[in-house]
Amino acid sequence: MSSLTRLLQEKRKNETSNSSPRTSADTLTTTPESQSLDLHSRNKSSSHIGSVSNSSSSDRNRANVPVPGSVTTVTQIYSEEDSSSTAGSSLDDRNQFSSSFLNANFAHTASFYGTSAQSRDRFGSLINDQGTAGLSSHGGSFAAQNRITSRLSTTSHTSGRAIPSLSSSIPYSVPNSNKDNNSSNSNSSSLSSSWLETYAGGMPNNISAIDSNVISSPKVDSVEPRFVISKQKLQKASMDSNNANATQSRSISRSGSFSSQLGNFFFSKNSKESSNSNSAGMSFSANSNGPSPNIKNPNVTNGSTPIPKPIRARQSSIYSASRQPTGSYTDNFYGSPSSVHDHLPPSQSVPRSQHSSIGDLKRFFKKSSNSNLSSNSNNVIPNGSPLSSGIAVPSHSHSSSHFAAGNNSYSTSYNGNGDTIYSHSHGGSGIPFSKRYIKTGADLGAGAGGSVKLAQRISDNKIFAVKEFRTKFENESKRDYVKKITSEYCIGTTLNHPNIIETIEIVYENDRILQVMEYCEYDLFAIVMSNKMSYEEICCCFKQILTGVQYLHSIGLAHRDLKLDNCVINEKGIVKLIDFGAAVVFSYPFSKNLVEASGIVGSDPYLAPEVCIFAKYDPRPVDIWSSAIIFACMILKKFPWKIPKLRDNSFKLFCSGRDCDSLSSLVTRTPDPPSYDESHSTEKKKPESSSNNVSDPNNVNIGPQRLLHSLPEETQHIVGRMIDLAPACRGNIEEIMEDPWIRSIDMCHLVEDGLSFKVVRGEDHHHTQVDQSEAHIAGLEKKKKKQNNQ
């Protein structure tokens, strides 16, 4: 029995004989020699938690070094007692913790006292590296210093920790794996919790994190009749409200949501309005073609239209594939467009839009009979009855107008169906699109979403690509049509990356919606078809495509329609992705929920197999698959297969030799869990399969080697991961960019040079340039037709 244990027992006997009241801590005095005793033997013979503190100078307390000849106080805390210490106790109140508390809350205790230089024995004592207890009774200098150091290191580490991109924050999902919403929600909650524990170290432990941005409304079985408002009452109330506000100098309207503002960005329906207002300092110009306003009563739909799915745009031929460029431009909305009407007699009603601006800038515009008016004069604009959603309905013949405010310009147009469509441009001169741009007539391409033509800006003679969206189908609702256009435009204006096309503005003129984008001199498909690309040039273009995909995935977007047709390249060798009509959001910031995509979109040769098999799928591995097919096309100058279905013999051979008879089983495979012993995993033999498709690595005509053997050897590993039939087993974009071959590619890129960017070209290659007659898909189609006619 150690001397320290014997002293403790004697102290306990003395207290029992004296019949002293029970306290939570007892004090005894020991000699300095007792401090060198084995702590483990002491713990084995004692059921209490002991802590040692020196009563010498604070400097020696910080170093936790005993002073020769000094008196050391040993304090015990009974494990069966949770009450606080008495006034005569030598322990400070804030340092009195029972063993049950320490055992149950060791994680908190270790963090509080700092465990970087301390360990903990099995009875809960905090032991430092020198073998002495590290909890001070009074001064607590050493513990306090450890706490401060630990807190500072934690703070600095937290502040320097980078939030991960959304591309790798959620593991790849098996198609149709989120059938059970409850299990999905529980999994996402646990994932979100682990994410917060990893990347939100400064967050208190006693709060609950919000892991979803979706707030559900309460469900109501029935509505009492007294709460039901008819359309007539709603219209009458709106009319009365407008008449009451007629004497006010300014009116403020607010839309209910951001999506309604985007919808009103193009269309607004007005009914009769009559009120007086003062204009707010703007000039505008209008071009009218015989307006004959006949005001209609607003029509309100009772049911909400389901969110439309992207239209299937599948083309087996590369020449007829869709080419719908959109782009990237960081757009700041300073105001919301409002309808302006000219050339109307004062007795006729003029519709007025009733939606608010995103930048909370509300303005009224003056009615005038001239094309341009000063903002100093007051004009009367009759107002009608807006609907509760902020939509009003006009009905007159074709007319268009354009107005400017400061550095922003807006155009307002009307068609025969009573639609009001707005456009917003930055730094516009306040004149219509046809007077600011000249269409050269050269076609760049056409597809299901519209056609793309060249246009020259009159002010500086700069060339742009103008996409003219298709007209609304007869069986297509206006809501679906507007949603498709607004989503594509808003995605384009949100993106800002050198490898993403830039969107300049969107306007409406002559019943057609036009989107102005930056112009790139060549289509990547035309460059590939010229058969002049070197291997280094192909690698440069491939890495630039992957860089653009990495940017999209990092912000939670997936393209879903990657192909050679949707890649353009400028004369400086910078590749840019276009056409975001099929793009979807797969994840939102600070959320671990995966939003699965649905629908078959894209061109057949580039489609991933899960898109053709399952209704819902993770869109990220779809982009990875399509990127690999693009690389194979650039190398082989042909498609590996026409469509990823078993009826295609080439794809069937690609799926063969995998020890499985079902394509669905191959697609739904999951990655093997990591083995704790690599040597054991290599020695483990796989069970023999009874499948008819036995794998044969030496046969280059079946299995993945059917495609990989035609590619350069250094590319086979990473491309093989990108074309894995199972989307859950494919490499994510972060892993692909870290591949040694990808990292070794000398890619042309842009670097910031003051207020502009300069191109850093790759040293091992030059980018191919072709004649402009063959630089775009439209030119190749003309050449092909001419050859067929001959």
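Yeah, the Cβs are placed from backbone N, Cα and C, and that goes for glycine too.
In Swiss-Prot, the entry for mutagenesis Ser47 to Ala states: Abolishes autophosphorylation; when associated with A-257 and A-357. The structure shown retains the original residue.
According to Swiss-Prot, the mutagenesis experiment Ser257 to Asp carries the annotation: Abolishes autophosphorylation.
For the published mutagenesis Ser257 to Ala, Swiss-Prot gives the following note: Abolishes autophosphorylation; when associated with A-47 and A-357.
According to Swiss-Prot, the mutagenesis experiment Ser357 to Ala carries the annotation: Abolishes autophosphorylation; when associated with A-47 and A-257.
Residues or ranges marked as domain 'Protein kinase' by Swiss-Prot: 438-742. In this model, the domain 'Protein kinase' (438-742) carries an average pLDDT of 89.
Secondary structure at Val452 (ATP binding site), as computed by DSSP, is strand. For Val452 (ATP binding site), the number of other Cβ atoms no farther than 10 Å from its own Cβ, over all displayed protein chains, is 27. Summarising the annotation, Swiss-Prot assigns ATP binding site to Leu444, Gly445, Ala446, Gly447, Ala448, Gly449, Gly450, Ser451, Val452, Lys467 and lists sequence analysis as the type of evidence.
Neighbours of Asp561 (active site, proton acceptor), defined as other CB atoms within 10 A of its CB across all chains, total 28. Asp561 (active site, proton acceptor) falls outside any helix or strand according to DSSP and counts as coil. Residues annotated as active site, proton acceptor in Swiss-Prot, with sequence analysis given as evidence: Asp561.
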Rounded distance in angstrom between the Cα atoms of Gly450 (ATP binding site) and Asp561 (active site, proton acceptor): 16
Fewest other C-beta atoms within 10 angstroms, as judged across Leu444, Ala446, Ala448, which are the binding-site residues: Ala448
Cβ neighbour count within 10 Å of Gly450 (ATP binding site): 24
Closest of Leu444, Ala446, Val452 to Asp561 (active site, proton acceptor), Cα positions, binding-site residues only: Ala446
